[in-house]
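Quoted from Swiss-Prot, the note attached to the mutagenesis of Pro67 to Ala states: Disrupts targeting to membrane; when associated with N-68; Q-70; P-73; A-74 and Q-75. Swiss-Prot lists Lys68 to Asn among its mutagenesis entries, and the accompanying note reads: Disrupts targeting to membrane; when associated with A-67; Q-70; P-73; A-74 and Q-75. Per Swiss-Prot, mutagenesis Arg70 to Gln is noted as: Disrupts targeting to membrane; when associated with A-67; N-68; P-73; A-74 and Q-75. What Swiss-Prot records for 72-514 is domain 'Hexokinase 1', and it gives sequence analysis as the kind of evidence. One mutagenesis experiment named in Swiss-Prot is Leu73 to Pro, and its note says Disrupts targeting to membrane; when associated with A-67; N-68; Q-70; A-74 and Q-75. Among the mutagenesis experiments that Swiss-Prot reports, Thr74 to Ala is described with the note: Disrupts targeting to membrane; when associated with A-67; N-68; Q-70; P-73 and Q-75. Per Swiss-Prot, mutagenesis Glu75 to Gln is noted as: Disrupts targeting to membrane; when associated with A-67; N-68; Q-70; P-73 and A-74. According to Swiss-Prot, the feature D-glucose 6-phosphate 1 binding site maps to Asp140, Leu141, Gly142, Gly143, Ser144, Ser145, Phe146, Arg147, Asp265, Thr288, Asp469, Gly470, Ser471, Ser505. The annotation D-glucose 1 binding site is assigned in Swiss-Prot to Ser211, Thr228, Lys229, Asn264, Asp265, Asn291, Glu316, Gln347, Leu348, Phe349, Glu350. Look at Swiss-Prot and you will find Ser659, Phe660, Thr676, Lys677, Asn712, Asp713, Ser738, Asn739, Glu764, Glu798 tagged as D-glucose 2 binding site, backed by similarity to another entry.
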Amino acid sequence: MGWGAPLLSRMLHGPGQAGETSPVPERQSGSENPASEDRRPLEKQCSHHLYTMGQNCQRGQAVDVEPKIRPPLTEEKIDKYLYAMRLSDEILIDILTRFKKEMKNGLSRDYNPTASVKMLPTFVRSIPDGSEKGDFIALDLGGSSFRILRVQVNHEKSQNVSMESEVYDTPENIVHGSGSQLFDHVAECLGDFMEKRKIKDKKLPVGFTFSFPCRQSKIDEAVLITWTKRFKASGVEGADVVKLLNKAIKKRGDYDANIVAVVNDTVGTMMTCGYDDQQCEVGLIIGTGTNACYMEELRHIDLVEGDEGRMCINTEWGAFGDDGSLEDIRTEFDRELDRGSLNPGKQLFEKMVSGMYMGELVRLILVKMAKESLLFEGRITPELLTRGKFTTSDVAAIETDKEGVQNAKEILTRLGVEPSHDDCVSVQHVCTIVSFRSANLVAATLGAILNRLRDNKGTPRLRTTVGVDGSLYKMHPQYSRRFHKTLRRLVPDSDVRFLLSESGSGKGAAMVTAVAYRLAEQHRQIEETLSHFRLSKQALMEVKKKLRSEMEMGLRKETNSRATVKMLPSYVRSIPDGTEHGDFLALDLGGTNFRVLLVKIRSGKKRTVEMHNKIYSIPLEIMQGTGDELFDHIVSCISDFLDYMGIKGPRMPLGFTFSFPCKQTSLDCGILITWTKGFKATDCVGHDVATLLRDAVKRREEFDLDVVAVVNDTVGTMMTCAYEEPSCEIGLIVGTGSNACYMEEMKNVEMVEGNQGQMCINMEWGAFGDNGCLDDIRTDFDKVVDEYSLNSGKQRFEKMISGMYLGEIVRNILIDFTKKGFLFRGQISEPLKTRGIFETKFLSQIESDRLALLQVRAILQQLGLNSTCDDSILVKTVCGVVSKRAAQLCGAGMAAVVEKIRENRGLDHLNVTVGVDGTLYKLHPHFSRIMHQTVKELSPKCTVSFLLSEDGSGKGAALITAVGVRLRGDPTNA
């Protein structure tokens, strides 16, 4: 079936007015045989005047052209030779969709082995940020020549890159010989280059651009998958090219080289352009070969461990179609070219679009047309029949605006075919169809990458830069314009800037090396800083041992006065036994908020605890005012609660959870040793808090209270859990502050008379280390946080593990890293200077496994910190290191406690339960798991269960009050 009379007439006489529509048939997608396809009207077809600037040989595109006389070729032949390569936007969008699917398959662990588009991870994780500096060598091997460059990068005053380079030949006998010959040649050229510049003794870092498909597991290793283009050196496929090059250099023995990074030329192009434009996240080569790379989210790359950040993916899109997915658009000429190539059946997409094959495709078409007497009056010369005689540079010359037809005549004459003017115009038409198809296909595949980037970012419109290189894109007079135009139509929701790589991919290899060097140096400094937070098992065992020693000091009468871990007797001698009964008030004071509770405890067959509570806040001026103001405020809130519950009247028993270090001389007397957690109220330290509360009640003269028990929140937590689980003999709080308590044998509690039974000891372990025994593991950041705290020099262990201080440690590390230029572009913002900005909840959110980096960035943005993807990763790392140390230290402390209980009882193995409360333990995604693991590792002879206190320490205070009432035999609530 031919093109039809309307088109033939138009070709003979030229089009009518610009903008007219001619009913021209259209090739449909998915059909195997162009000659047997259905035809549909087409809006505007290109005329024969194809060298006119601004022509657009493409379906669905209006074209304004001048009339020109066309040789009367038959409609059948024109259809067969030219029209089969014409692709509509509909087909191009279909190809875009196919390539998007191929990309997904290549990234998937399950589908990658059979995927034709390999989507190779490059281990390039960052584009240049402008702070790179140094002196580098770059090798660029992969095209028609081999380049060596010396690249000096200086960023002190302005981003400045100076380069000197030399080009070396890669003769056919070398690229088709053995691998050792090839790399000996590279090593020889490198030696020559260094000799001329007198830098043989320098051992400069080397970046190696190796423009072939390689599998990498790190940045300085590249295992060749397959040769492409004209290379076929034996013994290299399946081998690490870095090792081969190092071996060749070593064999020479006259210089040494440090190969830091191997990159694909496409990655090199992206990095070269990325130095000038940090929006550049795609690299594109359209030259001898073709390929593209782009920055992919690590969470989508199954073949690489980790899910944080991005990594450059080398698509190796030249192999698109090797699985048969492009058979419907490949022509007989594509198949013939493939059969005669060095690698039949491979790189099929590349063979349809790249400069290495374009001239050959045109030659095959011309041969067939000549054989059919459609060109050159049927003359076929030996030159025309010789592969490689018609090059892509010939195609470019023939398609130039003004001299195209004349160039065609000269080129065809060189081939001995004696062309007529009409032959030259026809050949120009063939060249245009072939090169236009190439531009369209590359636009479709690049469109798929842009769509993927847009989807990854979750933005309706993408703004990005594509770094581009390659002789076809640069030298062909019409290629880039056609390519851009098609791309705009295929992906209208992307704003793309094309940045031409002026200095090739060699500079890119140097930039990758510079970035790798910068990142390695940054990584070294970051690791050095964070290593002080990473505690070995041996260090944790030492912490456990030291705490055990401090516990013994606190329990003994003779050493208690100088002990930092005070081991305070709580006078709680029994856990609940289930017979407790009555209505009790509880007061829970331990932070900026406090609770008043009514707790109704019922015993019998069905034990129940019913609670009513109200939360009140304590303003900062009262926290740091006088003691009378603080306790008057508390009593005012109790009065409000009694009115609220309608129970003001009878004298009710009250348990007072007071979460600060107190020395108790009885259950209902607690003398405040020191304020913690930001409290500073005067005239309280050294006084009995129960008496201070009773005095405030008297001053109010509204109601009376029976203060039965003063309880630490940790003891309250233990009692709450012990009511549910009788094996609970330890209490732990890890929230704003941190503390632990446990049931100690009375014989070991020298501060209280009597040797029978047990008593709960409030350890007050927050002060562990106040005597300097933990200085070997305290970091400079711990010291800064301590120095600026309200109670400098005190509660040092607590300041390393509790929620009130972890955020401050993180903030100080971030300030240090920002000063060093590792974070936030080196800019210390006002929010970062603000103490207390990093609350525990932010640490918990940032470390959540479920959060993608975009969400981490959003959290940082809420805090006024504008972060890049890399910033977010580092912030998350810092949070993780600080919270892990906290969990491990907490675990080491708990291991000391459970071991003491086991030894007290002379058991080979102890089963015990810990009642736990506190926001850090409850809300942090990893804290509890790490702490449990640490306890298990450090106390293997103990099986420790952890029970979360659901009702807080207020319920515990009521239970202790109930136990106290029961033990004193009070008839009102017996």
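Cβ atoms are placed via backbone N, Cα and C, with glycine included.
Known features from Swiss-Prot, placed on the structure.
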{"residue": "Asp140", "record": "D-glucose 6-phosphate 1 binding site", "Cβ neighbours (10 Å)": "27"}
{"residue": "Phe146", "record": "D-glucose 6-phosphate 1 binding site", "Cβ neighbours (10 Å)": "21"}
{"residue": "Asp265", "record": "D-glucose 6-phosphate 1 binding site", "Cβ neighbours (10 Å)": "31"}
{"residue": "Glu316", "record": "D-glucose 1 binding site", "Cβ neighbours (10 Å)": "27"}
{"residue": "Leu348", "record": "D-glucose 1 binding site", "Cβ neighbours (10 Å)": "26"}
{"residue": "Glu350", "record": "D-glucose 1 binding site", "Cβ neighbours (10 Å)": "25"}
{"residue": "Asp469", "record": "D-glucose 6-phosphate 1 binding site", "Cβ neighbours (10 Å)": "26"}
{"residue": "Ser471", "record": "D-glucose 6-phosphate 1 binding site", "Cβ neighbours (10 Å)": "19"}
{"residue": "Thr676", "record": "D-glucose 2 binding site", "Cβ neighbours (10 Å)": "24"}
{"residue": "Ser738", "record": "D-glucose 2 binding site", "Cβ neighbours (10 Å)": "29"}
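Closest by Cα distance to Ser471 (D-glucose 6-phosphate 1 binding site), from the binding-site residues Lys229, Glu316, Ser659, Ser738, is Lys229. Around Glu764 (D-glucose 2 binding site), a 10 Å sphere centred on its CB holds 29 further CB atoms from the protein chains shown.
Close to Gly142 (D-glucose 6-phosphate 1 binding site), meaning Cα to Cα within 10 A, are none of the binding-site residues out of Leu348, Glu350, Ser659, Thr676, Ser738. By neighbour count, meaning other C-beta atoms within 10 Å, the densest spot among the binding-site residues Ser211, Asn712 is Asn712.
For the pair Asp140 (D-glucose 6-phosphate 1 binding site) and Ser211 (D-glucose 1 binding site), the C-alpha distance works out to 8 angstrom.
Mean pLDDT for the domain 'Hexokinase 1' (72-514) in the predicted structure: 88. Other C-beta atoms found within 10 angstroms of the C-beta of Gly142 (D-glucose 6-phosphate 1 binding site) number 25, with every protein chain shown included. Of all the Cβ atoms in the protein chains shown, 25 others lie within 10 Å of the Cβ of Ser659 (D-glucose 2 binding site). For the pair formed by Leu348 (D-glucose 1 binding site) and Asp265 (D-glucose 6-phosphate 1 binding site), distance between Cα atoms is given as 20 Å, rounded to the nearest Å.
Spatially, by CA atoms, the binding-site residues Ser211, Lys229, Glu316, Thr676, Asn712 include one closest to Phe146 (D-glucose 6-phosphate 1 binding site), and that is Ser211. Between the C-alpha atoms of Lys229 (D-glucose 1 binding site) and Glu764 (D-glucose 2 binding site), the distance comes to 73 Å.
Pairwise Cα distances among Ser211, Thr228, Lys229, Asn264, Asp265, Asn291, Glu316, Gln347, Leu348, Phe349, Glu350, the recorded D-glucose 1-binding residues, top out at 20 Å. The residues near the D-glucose 2 site, meaning same-chain residues not in Ser659, Phe660, Thr676, Lys677, Asn712, Asp713, Ser738, Asn739, Glu764, Glu798 whose C-beta sits within 8 angstroms of the mean position of the site's C-beta atoms, are Gly590, Pro661, Thr714, Ile733, Gly737, Gly766, in sequence order. Here D-glucose 2 is bound by Ser659, Phe660, Thr676, Lys677, Asn712, Asp713, Ser738, Asn739, Glu764, Glu798 per the record. The longest Cα to Cα distance in that group is 16 Å. A simple way to gauge crowding: the CB of Lys229 (D-glucose 1 binding site) has 23 other CB atoms within 10 angstroms, across all the protein chains here.
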